[in-house]
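Novice: Dumping the structure here so I can ask a few things about it.
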Amino acid sequence: MAMQSLSPVPKLLSTTPSSVLSSDKNFFFVDFVGLYCKSKRTRRRLRGDSSSSSRSSSSLSRLSSVRAVIDLERVHGVSEKDLSSPSALRPQVANLEDILSERGACGVGFIANLDNIPSHGVVKDALIALGCMEHRGGCGADNDSGDGSGLMSSIPWDFFNVWAKEQSLAPFDKLHTGVGMIFLPQDDTFMQEAKQVIENIFEKEGLQVLGWREVPVNVPIVGKNARETMPNIQQVFVKIAKEDSTDDIERELYICRKLIERAVATESWGTELYFCSLSNQTIVYKGMLRSEALGLFYLDLQNELYESPFAIYHRRYSTNTSPRWPLAQPMRFLGHNGEINTIQGNLNWMQSREASLKAAVWNGRENEIRPFGNPRGSDSANLDSAAEIMIRSGRTPEEALMILVPEAYKNHPTLSVKYPEVVDFYDYYKGQMEAWDGPALLLFSDGKTVGACLDRNGLRPARYWRTSDNFVYVASEVGVVPVDEAKVTMKGRLGPGMMIAVDLVNGQVYENTEVKKRISSFNPYGKWIKENSRFLKPVNFKSSTVMENEEILRSQQAFGYSSEDVQMVIESMASQGKEPTFCMGDDIPLAGLSQRPHMLYDYFKQRFAQVTNPAIDPLREGLVMSLEVNIGKRGNILELGPENASQVILSNPVLNEGALEELMKDQYLKPKVLSTYFDIRKGVEGSLQKALYYLCEAADDAVRSGSQLLVLSDRSDRLEPTRPSIPIMLAVGAVHQHLIQNGLRMSASIVADTAQCFSTHHFACLVGYGASAVCPYLALETCRQWRLSNKTVAFMRNGKIPTVTIEQAQKNYTKAVNAGLLKILSKMGISLLSSYCGAQIFEIYGLGQDVVDLAFTGSVSKISGLTFDELARETLSFWVKAFSEDTTKRLENFGFIQFRPGGEYHSNNPEMSKLLHKAVREKSETAYAVYQQHLSNRPVNVLRDLLEFKSDRAPIPVGKVEPAVAIVQRFCTGGMSLGAISRETHEAIAIAMNRIGGKSNSGEGGEDPIRWKPLTDVVDGYSPTLPHLKGLQNGDIATSAIKQVASGRFGVTPTFLVNADQLEIKVAQGAKPGEGGQLPGKKVSAYIARLRSSKPGVPLISPPPHHDIYSIEDLAQLIFDLHQINPNAKVSVKLVAEAGIGTVASGVAKGNADIIQISGHDGGTGASPISSIKHAGGPWELGLTETHQTLIANGLRERVILRVDGGLKSGVDVLMAAAMGADEYGFGSLAMIATGCVMARICHTNNCPVGVASQREELRARFPGVPGDLVNYFLYVAEEVRGILAQLGYNSLDDIIGRTELLRPRDISLVKTQHLDLSYLLSSVGTPSLSSTEIRKQEVHTNGPVLDDDILADPLVIDAIENEKVVEKTVKICNVDRAACGRVAGVIAKKYGDTGFAGQVNLTFLGSAGQSFGCFLIPGMNIRLIGESNDYVGKGMAGGEIVVTPVEKIGFVPEEATIVGNTCLYGATGGQIFARGKAGERFAVRNSLAEAVVEGTGDHCCEYMTGGCVVVLGKVGRNVAAGMTGGLAYLLDEDDTLLPKINREIVKIQRVTAPAGELQLKSLIEAHVEKTGSSKGATILNEWEKYLPLFWQLVPPSEEDTPEASAAYVRTSTGEVTFQSA
């Protein structure tokens, strides 16, 4: 068995350079980790040292890890400062919208010496670790400018004293000297002005400037783009003689920095001045640099005298391709990996509390250090600022972060029982500070403490280890630093909400509970809460109606209700207790385009998480979420006291009338009711704006008079025709913003008492714009009226609807609203309503800027729209109906949800469907022309309807335009899963697309291999291979060219992946972005179950997020994985249009995607909550335009194909999309209609009348479609495209793609407003350097040389694969070797399929494996890892075996150590894994058929599992078996703590009593011991009778009757297991 060293990293890590920056030769050794972002220019600057490795030349060329030696003097001629001919700094425009678009993620870590002994080794190791995280960072369009990297350390005083001596300065007094690391303006004149301002303020504050130092940098190592914006980098040394306390000195330096920032804010160069650090304790070196370039750029870091006892390092991946130098990290306190989802609300609230933030330590100087946030900064920078003010005010870093980023302390049995004081701490601060919510691994230091904490959901990886020589390490990945395993005494990971802190002063390490218990003991928080907080107890619902029926009807009409709202929303929620589900998409006009009046809420679309942060599952992970609300004044967060706890606590924001009355009785709140009616007797013009002014003034007066509760109410004893109500959302937003601007917002809460709120979207809007709670009195009255109606009573009596009492109906409604709110929060990845409140996470379509600025400040509104007067008139259009003489006795049906004649226009209407069916079935050009005419005559429905084509060319003959057969190759169909639609529909669409050379999409759920070969047995249109289809031809092939990888990973096997032309990662879906899905058991037929590796009738849940995509670098990793197994398939990423999508798309392009698909909100779906269909996602016109233009501006457009979908129906739509930048065009609903869909809109019921969206065989038999119908449709569309191109004078689509100058606004009048602004759609930033055809024909993006290439280069391995032999091989591996074995598995799968390989490839790996180790493993592959692994082990494996064991000589107990990372076995469809140690979060998530044994796990073990078997021989985290609908789990419970950790919604918990179950458990443990040498497993087997009763078996309903789970099965005398009848 040959030993081959495939990675030089272990050798490099043990190498110590003999001289660093010595006088004769300046060699600097780094671990150069290359990825796709490595430029040829950089590689030319590096020369490999072949003597350091025994690797072959082919191995040396591998870029995943290359040892490099850089001769700095000879190659670069380094001088102290090289800023020759710097280009002018490009201005960075930033505002609140910028902050929402400046997203990113990273790789981070720290090294700390417990003895607090400074050394250069710490710095060097930190740089090596940083180099090993290059793959977690991003590069700019030049492939050379890093998105950012940096290092924080203690101040290297000995190093600086050498410089001081050279400058004839006295040695620095460590205690009284501060050091500033400063980015200064590029321009020399401005730089001198900046330095003068700095010196003047230091002098004014009594500080003495000791000297300025130009930081020596190596300019040529900087990428081209980064060099253009590179600042002057200098250090300033100042003496602080008036203070002796370190804390006072740091505070004085903080004041100086804030004064400097304020002083330069109005200067033209003000944004170019930035303090990386100004401290007596720490210093930060950072910049727009790649990982390996940091130490090469900053020559200081190479000097042996640069010593520190700790170092925090950070590598940034920004979605913004033009990141700024100041946004590199670490910040001044924090290094952040993740994204704060609530940043806009956090900034608003920080601004609000500025007036109240006071602390004695500031001696009255608080005004001088404001503001505490900066909208021009990133979320990380603002979180750092919030932590900084708290720390400088006297909090410890640990305490500050517990306040800012609290853990999910509710539903936490360990905390509540063992550490109640920690719960009290969190409860106290919950009312004072909203959580900064979102994925976050935060590393922190103030120079005395260094530590790390993780967000409440545990969404970023964090591993830590401690050694016997007193070093502590934390990192995003293991294997980044050279450590002797024999010295490692502790290995672990940070779980959700956990923290670790190293006290450098006292040499102590504090793990999670130790830290929190210590911090929580500082004050008697529990006592303060008990004595001051009031809990609003549940108040009974009213048992009868308050209003007469006529009065209810009038109120409903006045406030904008329709019969659909009452029947399909309110009554449905009252009856079912959940939000109603609907299907298809939102095909009515946007509210601003509609000819009908809309409620104000309809102009707002909910924003959602995609790529840069994940959505949350509110149903299965509700333990981390909370709707709790605190009412009352929020105190001064900087000074503690019992009075801050004086608030009223609500369990949720939905108040019934009685609860509101109780709240109004609270004497401490001093509630004030403010009426929201306005007077139109003097005319409509100006009336609404004037009323808002008076309302805000009244709110202002009330708060200044001591009111802590403002109730904005539209309740009235009698409605009056001339006194309509201000839309309650407008009132709430205006008051909220007014109080913020006047420094009063923290003094009072806002409650809406309103008739104009009934849907979950309405509640979300009110809370999102500032309301803490809502009393929906008219909706509750409507529930009561419904329950008391004769019709409802009769339905209940007949069993048509559930029987509920009047109180239960209102309770159901409230329950549904709360559940809907949780879902809306979770779409954005937000866990707490308190963080959502005021966060304004919406996008506005159709409101004017004056309205937005007053009430919805900072919200994105790109197309402007209604003015205040126009909004007033729209409000009145509802109001007058209530007082009209011809008012009907029933509510009007507006037709907003379902199509109805005379109602709102639906683009997918019956007439359109009939016309299309006639055209494609009769193959009639005339009929298609009628269909075209129908579309052209429709009302304005979408933004593109406001545009038309223009041209500067003369028309040309159609014959000169590219042929239809070329155009149709740009067409694709939507990702509709086999399960949501029938087999007949799915296959007919695929065959049609293959006939024309287009691409169909498999959707989620896999694909039958029978479809991958052309048909050869067709007779008279029928084939025995596909007997359920007609209209077939020999040569037809039913494979989907695009194979989808969705969050459930159903049907995703190695063979499925290698048989794809393209692989689509569905991040979001237009009709329900931010949500997952569930295929009901009734739709899971035997055929569907087989494809999805499940059982018939078992519900199959797709999680809201991909559990291997929590950030942008995670997406890059999945793209890498897919390119690994199928290097010939282009990888597409499907996004949904929303503001900021351009920067997200930039990150996706930098992540090596080949295709980016932009979906509009009007796309279809098989099933979704109505609120999601109607109120989430944006128009693709805006999303596509932003994406195309952002990619061009950042030099990335040539890298990716842009595809668009959502409501496309015609050639006009195709050409509009082309002019806005799309290369390819997707059709979903129209493809289904062309194949037979009649738009019955009952897809979610499984009752489709024509079998298009049903799994019922009798309905599927009615399927009318043939592939030829869809072929005809697309050919007609292509011919339409040709005709218009000819009229415009262009020869091909290539000629017009991205040419927005060919569009102009139509001369058209809208009913509501003439103030829409389409300039954004018509703007242009140029076109790509390559044509669309050239972009589409580019080769698949490559991963570059990888470890698997070296394995496959071994002739013995290839021989074993080709001839099904056995081969064994040992390979070294390190963390940069990612997706190891994925490509080998792909080669085998392509040749043999998922189960056909009879040989064996046995690989042993030595070291720390990178992410996705053993991904997509295939039967016959057996891999053993001696070492440890990072996240995603066994992802998508279909067979084979993975064994992970620690090295032989270790200093820790294996079963107590973490050996594999998070999200292992994700989507596995077979195989086994045995790990001697613990796993991280979400072990076996969505496991289908794999078996596993592990010795402990984090939270969410076995989540969404549908099959297989998992054995855990140690402790598990919370929420085990959430969403687990199949498979079995055996969990050892040695200390009787397991049961509270089980999610019991689905699974049954029982002891192991079935003989087959015992046999299964024991056999797996025996295999585990044999393969890993597990001492824990051996002990269990040796004492089996003792341990067996300690195991719990988790059994979902689908497994209850299996031999392993049912005691009804017994073992016979022959050893067989048989069923024992009663």
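Every residue gets a Cβ built from N, Cα and C, even glycine.
So, quick note: what you're seeing has the original residues, none of the substitutions.
The model shown is predicted, which means the values in this text are computed figures rather than measured ones.
Got these off Swiss-Prot a minute ago, pasting:
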- Cys106: active site, for GATase activity (ACT_SITE)
- 1184-1241: FMN binding site (BINDING)
- Cys1237, Cys1243, Cys1248: [3Fe-4S] cluster binding site (BINDING)
- 106-505: domain 'Glutamine amidotransferase type-2' (DOMAIN)
- Leu1270 to Phe: In glu1-201; Abolishes interaction with SHM1. Displays photorespiratory chlorosis when grown at ambient CO2 (MUTAGEN)
Novice: Determine, to the nearest whole angstrom, how far the Cα atom of Met1216 (FMN binding site) is from the Cα atom of Cys1248 ([3Fe-4S] cluster binding site).
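Specialist: Each residue's Cα considered, Met1216 (FMN binding site) and Cys1248 ([3Fe-4S] cluster binding site) end up 33 Å apart.
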Novice: Looking at the recorded positions listed here (Cys106, Cys1243, Cys1248, Leu1270), whose Cα lies nearest to that of Met1232 (FMN binding site)?
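Specialist: Its closest listed neighbour, by Cα, is Leu1270.
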Novice: Pop the mean pLDDT for the domain 'Glutamine amidotransferase type-2' (106-505) in here, whole number is fine.
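Specialist: Mean per-residue confidence for the domain 'Glutamine amidotransferase type-2' (106-505): 95 out of 100.
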Novice: Name them in sequence order: residues not among Cys1237, Cys1243, Cys1248 whose Cβ is within 8 Å of the mean position of the Cβ atoms defining the [3Fe-4S] cluster site.
Specialist: Cys583, Ile981, Met1232, Val1238, Met1239, Ala1240, Arg1241, Ile1242, Val1250, Val1252, Ala1253, Ser1254
Novice: Quick one: what's DSSP say for Glu1224 (FMN binding site), helix, strand or coil?
Specialist: strand
Novice: Among the recorded positions listed here (Cys106, Cys1237, Cys1243, Leu1270), which has the Cα closest to the Cα of Glu1224 (FMN binding site)?
Specialist: Leu1270
Novice: Long-range same-chain neighbours of Leu1208 (FMN binding site), Cβ under 8 Å, sequence gap at least 6?
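Specialist: Spatial neighbours, sequence-distant, of Leu1208 (FMN binding site): Val1214, Ala1217, Tyr1225, Gly1226, Phe1227, Leu1230.
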Novice: If you skip the near sequence neighbours and keep only those at least six away, which residues in the chain come within under 8 angstroms of Ala1240 (FMN binding site), Cβ to Cβ?
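Specialist: When sequence neighbours closer than 6 are ignored, Ala1240 (FMN binding site) has Cys1248, Pro1249, Val1250 within Cβ distance under 8 Å.
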Novice: Counting across all protein chains present, how many other Cβ atoms fall within 10 Å of the Cβ of Leu1184 (FMN binding site)?
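Specialist: Result for Leu1184 (FMN binding site): 30 other Cβ atoms within 10 Å.
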Novice: Can you tell me whether DSSP puts the residue listed as 'active site, for GATase activity' in helix, strand or coil?
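Specialist: The three-state answer is strand.
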Novice: Taking Cα atoms as reference points, rank the recorded positions Cys106, Cys1237, Cys1243, Leu1270 by distance from Ile1192 (FMN binding site) and give the first.
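Specialist: Nearest candidate: Cys106.
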Novice: How many Å lie between the Cα of Leu1184 (FMN binding site) and the Cα of Leu1270 (mutagenesis position)?
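Specialist: Cα-Cα, rounded: 26 Å.
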Novice: Which of the recorded positions Cys106, Val1200, Cys1237, Cys1243 has its Cα closest in space to the Cα of Leu1270 (mutagenesis position)?
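Specialist: That would be Cys1237, the closest of Cys106, Val1200, Cys1237, Cys1243 to Leu1270 (mutagenesis position).
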Novice: Other than its own, how many Cβ atoms are within 10 Å of the Cβ belonging to Cys1237 ([3Fe-4S] cluster binding site)?
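Specialist: Excluding its own Cβ, the number within 10 Å is 28.
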Novice: Minimum Cβ neighbour count within 10 Å among the recorded positions Cys106, Ile1192, Met1232, Cys1248, Leu1270: which residue?
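Specialist: So among Cys106, Ile1192, Met1232, Cys1248, Leu1270, the recorded positions given, the one with the fewest Cβ atoms within 10 Å is Ile1192.
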Novice: Please report the DSSP secondary structure of Leu1184 (FMN binding site), reduced to three states.
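Specialist: Note: Leu1184 (FMN binding site) is helical by DSSP.
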Novice: Rounded to a whole number, how many Å is the Cα of the residue listed as 'active site, for GATase activity' away from the Cα of Cys1237 ([3Fe-4S] cluster binding site)?
Specialist: 46
Novice: How many neighbouring Cβ atoms, not counting its own, are there within 10 Å of the Cβ of Met1216 (FMN binding site)?
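Specialist: I get 26 for this one.
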Novice: Tell me, by DSSP, whether Ala1240 (FMN binding site) is helix, strand or coil?
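Specialist: Its secondary structure by DSSP: coil.
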Novice: Roughly how many angstrom lie between the C-alpha atoms of Cys1243 ([3Fe-4S] cluster binding site) and Val1200 (FMN binding site)?
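Specialist: Approximately 34 Å lies between the Cα of Cys1243 ([3Fe-4S] cluster binding site) and that of Val1200 (FMN binding site).
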Novice: In angstrom units, rounded to an integer, how far apart are the Cα atoms of Val1200 (FMN binding site) and Cys1237 ([3Fe-4S] cluster binding site)?
Specialist: 33
Novice: I'd like the Cβ neighbour count for Cys1243 ([3Fe-4S] cluster binding site), meaning other Cβ atoms within 10 Å of its Cβ, all protein chains included.
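Specialist: Its Cβ shell of radius 10 Å holds 25 other Cβ atoms.
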Novice: When you measure from the Cβ of Val1200 (FMN binding site), how many other Cβ atoms are you left with inside 10 Å?
Specialist: 26
